[in-house]
Every structure is written in C-alpha cells, then in structure tokens.
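Engineer: Structure provided below as structure tokens; questions to follow.
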Amino acid sequence: MKVITSLISSILLKFIHKDFHEIYARMSLLDRFLLLIVHGVDKMVPWHKLPVFLGLTYLEVRRHLHQQYNLLNVGQTPTGIRFDPANYPYRTADGKFNDPFNEGVGSQNSFFGRNCPPVDQKSKLRRPDPMVVATKLLGRKKFIDTGKQFNMIAASWIQFMIHDWIDHLEDTHQIELVAPKEVASKCPLSSFRFLKTKEVPTGFFEIKTGSQNIRTPWWDSSVIYGSNSKTLDRVRTYKDGKLKISEETGLLLHDEDGLAISGDIRNSWAGVSALQALFIKEHNAVCDALKDEDDDLEDEDLYRYARLVTSAVVAKIHTIDWTVQLLKTDTLLAGMRANWYGLLGKKFKDSFGHAGSSILGGVVGMKKPQNHGVPYSLTEDFTSVYRMHSLLPDQLHILDIDDVPGTNKSLPLIQEISMRDLIGRKGEETMSHIGFTKLMVSMGHQASGALELMNYPMWLRDIVPHDPNGQARPDHVDLAALEIYRDRERSVPRYNEFRRSMFMIPITKWEDLTEDEEAIEVLDDVYDGDVEELDLLVGLMAEKKIKGFAISETAFYIFLIMATRRLEADRFFTSDFNETIYTKKGLEWVNTTESLKDVIDRHYPDMTDKWMNSESAFSVWDSPPLTKNPIPLYLRIPS
C-alpha cells in the first residue's frame, strides 16, 4: 500500500508548483488531491469566474487546506482542570472561560497566533527604508474612491471591529525612523519615534517569541464593553443592565478629561464613536426588552444577556451585511450567508433548526465549537491584511438633512470637515456639534477611499497616536511608514512568501501584480527589481482586484479562514447559541436582525426611510438597490 501511495504522490507532484513541494510532502494523501484541485483551478480558470456552486466548492476545499496548514499556535497551552461551561453562561470581562479545555484562550494578553510561518527580518527592518516605501508607493497623490460600493459607515465599521479584536502590547523601548535625503522633502515628518512591539518568549522551540493582544480576540464587542473589568466598570450604569449613553443626544458620554466613555477609545474618530453609541443603544434596548419579558431579572442578568445578544448581532451584521458589500459577488453573497445559515438557508434553519452539518446548517449553532486542534486566537497575518487606512478620505462631507432629498434621496453638501478635526477629543467635540443623525447620514452618502497604491491619507503620515487609555502621546508618527515597519518587526512574511504560505502561486515579475505602468516603474525602483523584497502591504494595495472585491485576493484568503474561525471556535456562537444561554427573547432578537439597517431602524425609525436608497447601509446611500435576479443564487454564473 505504501508503494502505491508513494507512486501516486510522485505522479501528482509533477503537477504542483515547486514552491509547494515541501508542504506537499507533509500532507495526507487526501489533502494532496485537494491541493491539486486548488492548484489546477488557479492555473486554468479563476475560481471567481466559475458558477456560484462550483466557486463555493473551490473555497470550501481551500478553506479546509488553510484550516489544516495555516493555523499555527504561538505560546504554550496551560494544562489544568477542565472547567464546566455551565458555571460561565456569559461572556467574561477579560475573555476567559470560553474554551472549556483552556480557560485562558482568547483572553486579554493572550498571544497572537500565526497563519504563515514567521520570517525573521531583523537584518532588513529598514530595507528598503519604510519612509521611502511610504512616500513613493503609499502616500496619496489623488483621492481614489470605491464608487457606490462602500461608504464611510463601512470604513468606520472595520475600525469598530478592529477595536473589538486586536491591539499589540508595546515595549518601553523607542525606535526612531529618519527620512532619507531622497524623500525627506516629501515626508510630512523628517523623523519620528515610536514604541517597538514587545517580544515575549513563548516557551516554544520553533516559534520562540510572540506578541500579546491587549484586546480580547473573541467577537465579544469589547469595543463597547472593554477587555477587562476596570473598563467594564467604567461603562456600566449598574441599573437594569445598561451602559452609559447620553439620553439627550444619543452620543457617548465623556469624563472630566473629555475622553469618551466606551470600551475602547484608542486612536478613535467620530465614525467609530457613532457606531459605539449606536450599539450601546442596542444593548440598552435589549435590556428593556428582556426586562419586559421577565421583571425578576436583576441588573447583572440583564447585562450578561444583553452583551451576548448585542455581540451576536454585531457578528451577524459583519458576516452577512458588511462582508457581502466588501466582496460584492454572487459567490461571496452565497458563501457568507452559508457561514451563518448553511447552504440550506435561513428559511430552512428558522423552520427546522440546525441541520447538523456546518456546511448545510452553518457554523452558528453547531453542537460544539471547533478549533481544528489549535487554541483560538487572532493572528499576526490577520492584523496585516486588515491594514485598511486607505479607506479614509481627507475630509468628511456634511450634508444638509433639513433640505428635501433629491434624486435617489441625495442631499446637498453644506460643509467639508478635515478628518484631523474628527479624531480623539477634538473629534468628540466636533461630533457633538454635528449630531448623530447628520453624521450618520453624511457618512452613508460618502464613498470611502479605495485600497490602492498611492491612496494612503497624507494626514495619517503626521498624526498624534494615543496610548492604550486614549491619551495623546507627545510624538507624532508617520502611520504609513510605521505599518511597513510593524509587519517586518513582527516577522510577517513579505508578499511573495506570504502567497507561498497560503498556497498561492508567487509572482515572478511586477506585471504579474499590476498593469499600472507608473506603479511598475516605482516598484522596480524602490525594491531594486527584486519581487521577493516586496512588502506585504504594498503588494496587497498593488494587486489586481477580483471584479466586485474591494480587497485583494491574497488578503481574502486570510478572511476565508479567520472569518469562519471567529464563529466556529466560540461556544457562544456554537454549542451555547440557544434559548437557555441567550433567553428566548434574546435569541429571537438575533435571529430577526439581518443588517445594520435593521439596527438603525430600531433606534432612528425615520432615518433610512427618508435618506437611504441603497440596499445596504454599507453601500453609498443614494445608489439604487439591486434589481431582483430570477436565477437561483447557487446556479448563477458570474458576468
């Protein structure tokens, strides 16, 4: 039998790219066949041009391979007595006691995992110089937007999520970057200082050091609750389970220093604050609904149930609303809905319950969580592909909501506010003058920036960063250059090696990456003709996009594995997604909320009816809704 297996494997090897031979040798026979399928499709016909059902099949095969070979544990897993989940039927303040086999998994200060093996870059942290890369390849020359696909609410949403998921623990040691002479005159800062990422020993032989996440990586809405008991105490009223919010304005409250009172306010701006305020109102509305159902519920009970419900609503909106607009294709519409509802769909699941299989019934509601043998975490690579600051414009366009809406519910422009005036304390002051409704409507009608080369906001190249408590630091930073440095410092592979690790064929020339002649010329100059030196962020921005995708295909494959993992590894989305844990009313609340529009309508009943023409609150509001397609979704063929 071994001889036959060896013979088959050697034959298959001839069809596999040489860069995958090493990983291929470690695969099971089944996985070798699956890699051959993925590899064959990649070479012959792009998966996104296949009929929807075949495209979904390809993505399921690819996701399986990533789950087997792209989940790398960092840090030792403590061995101890297994706890009883029944003792913790709620989300804890610091993320502990979710995984029954390891109480610390997903808690504040746990390690970032990895999707790709780390590549030590200490010898070339400054090659090419990050400020040269930022100036020649990233800095905005002319604003490029996303058309009608993605608006400023969508741009705010992803930062809202990042504040829920990830933030690296910093060291006390400062690094300084100085602009080389060749670009110094074009750099907003001639030099800047910042704290390096803290390297922490893991106790592992292979991955010796790692980084710690000072946010809880679970989808637990720590963006409004905080990642520890101290912050949670700051945001709670301790009355009827509710969180602090201005009843008069619907905006966040502020402390004596002018800092917003919410779960995470570091490096925030008015768009994120607006979403925090909206979901605090959602939490409080859940408390009221639960209290109406059962007047005997105490403050702590109401808070715990409402947090579960609100977190699930946020996760659902991200899965079947935000991501669908980000990856605007029929295949991903089907795929993201299948992640939540399964291939059998919402009607079947609502009528008959979970079908048992995650493919047929969805990840949500599975009988038990699934971590594929690797303790849950978010990853260094996940952090890298979520570098999306190019979504931000230079000004926010404030519209006149007192005027009569025009064609497609459009509104006249009355003011342009610099994004600098919408950050931190100043942003909170500016927002108080604008008001929630005007801000949300204005963001809804404004297109976000596109994730492209030479579209990184210049105002972010001279910005005041915050410490973890939201206080301004003394040193300005060049965020574009800093992001290049961070990926290198954290041993995230550069673009080509990243692709190899994700079973993607590496590029051999700049023309494989982009057709833009100017970009090719600058890439060749900055990287001295060596495609292997290309930084990941630059490659993700330069890469030709799939039609309908706002992000690169390379970034998407990290989404493919990690979007599912955030749901399937969490018992509150799987074994504990039920009436016992959520209450009957709470589960009904989650199951009947399908979009951000539903949440807006609940708290601002006239807003979308009056000013939103689009199908989703994440696409530009004056865009027409999609026309109904009579062809069943799974049978559609991409145009």
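Just so it is clear, glycine is given a Cβ too, placed from its N, Cα and C backbone atoms.
Swiss-Prot lists these features:
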type	residues	note
ACT_SITE	His163	active site, proton acceptor
BINDING	Asp164, Thr216, Trp218, Asp220, Ser222	Ca(2+) binding site
BINDING	His168, His389, Arg486, Arg490	heme b binding site
MUTAGEN	His318 to Gln	Reduces oxygenase activity 4-fold
MUTAGEN	Tyr386 to Phe	Abolishes oxygenase activity
MUTAGEN	Arg387 to His	No effect on oxygenase activity
MUTAGEN	His389 to Cys or Met	Reduces oxygenase activity 13-fold
MUTAGEN	Arg565 to Leu	Reduces oxygenase activity 2-fold
MUTAGEN	Arg565 to Lys	Reduces oxygenase activity 3-fold
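Provide an account of the burial state, proximal residues and distances for the features listed.
Structural biologist: Residues near His163 (active site, proton acceptor) in space but far in sequence (CB under 8 A, at least 6 apart, same chain), listed by position: Arg215, Ser222, Val223, Gly263, Asp264, Arg266, Ser268, Val272.
Long-range Cβ proximity for Thr216 (Ca(2+) binding site), meaning a same-chain Cβ under 8 A and a gap of 6 or more residues, is found for Asp94, Gly95, Gly106, Ser107, Gln108, Ser222, Ser227.
Neighbours of Arg490 (heme b binding site), defined as other CB atoms within 10 A of its CB across all chains, total 21.
Packing around His318 (mutagenesis position) is summarised by its Cβ count: 22 other Cβ atoms lie within 10 angstroms of its Cβ, all protein chains included.
DSSP classifies Tyr386 (mutagenesis position) as coil under the three-state reduction.
Its Cβ placed at the centre, Arg387 (mutagenesis position) has 21 other Cβ atoms within 10 Å.
Within the same chain, residues at least 6 positions away in sequence whose Cβ sits under 8 Å from that of His389 (mutagenesis position) are Tyr456, Pro457, Leu460, Leu479, Ala480, Glu483.
Taking all protein chains in view, 27 other C-beta atoms sit within 10 angstroms of the C-beta of Arg565 (mutagenesis position). Mapped onto three states, the DSSP output places Arg565 (mutagenesis position) in helix.
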Engineer: Please give me the CB contact count at 10 A for Tyr386 (mutagenesis position), counting all chains in the structure.
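Structural biologist: The answer is 19 other Cβ atoms.
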Engineer: Using Cα coordinates, what distance in whole Å links Trp218 (Ca(2+) binding site) and His168 (heme b binding site)?
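Structural biologist: Spelling it out, the Cα of Trp218 (Ca(2+) binding site) and the Cα of His168 (heme b binding site) are 15 Å apart.
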Engineer: Name the residues of the same chain, 6+ apart in sequence, whose Cβ is under 8 Å from the Cβ of Asp164 (Ca(2+) binding site)?
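Structural biologist: Sequence-distant Cβ neighbours: Arg215, Trp219, Asp220, Ser221, Ser222, Val223, Asp264, Val314.
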Engineer: Compute the mean position of the Cβ atoms of Asp164, Thr216, Trp218, Asp220, Ser222, which form the recorded Ca(2+) site, and then list in sequence order the other residues of that chain whose Cβ is within 8 Å of it.
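Structural biologist: My list of surrounding residues reads Arg91, Gly95, Gly106, Trp165, Arg215, Pro217, Trp219, Ser221, Val223, Tyr225, Ser227, Ser311.
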Engineer: What three-state class does DSSP give His163 (active site, proton acceptor)?
Structural biologist: helix
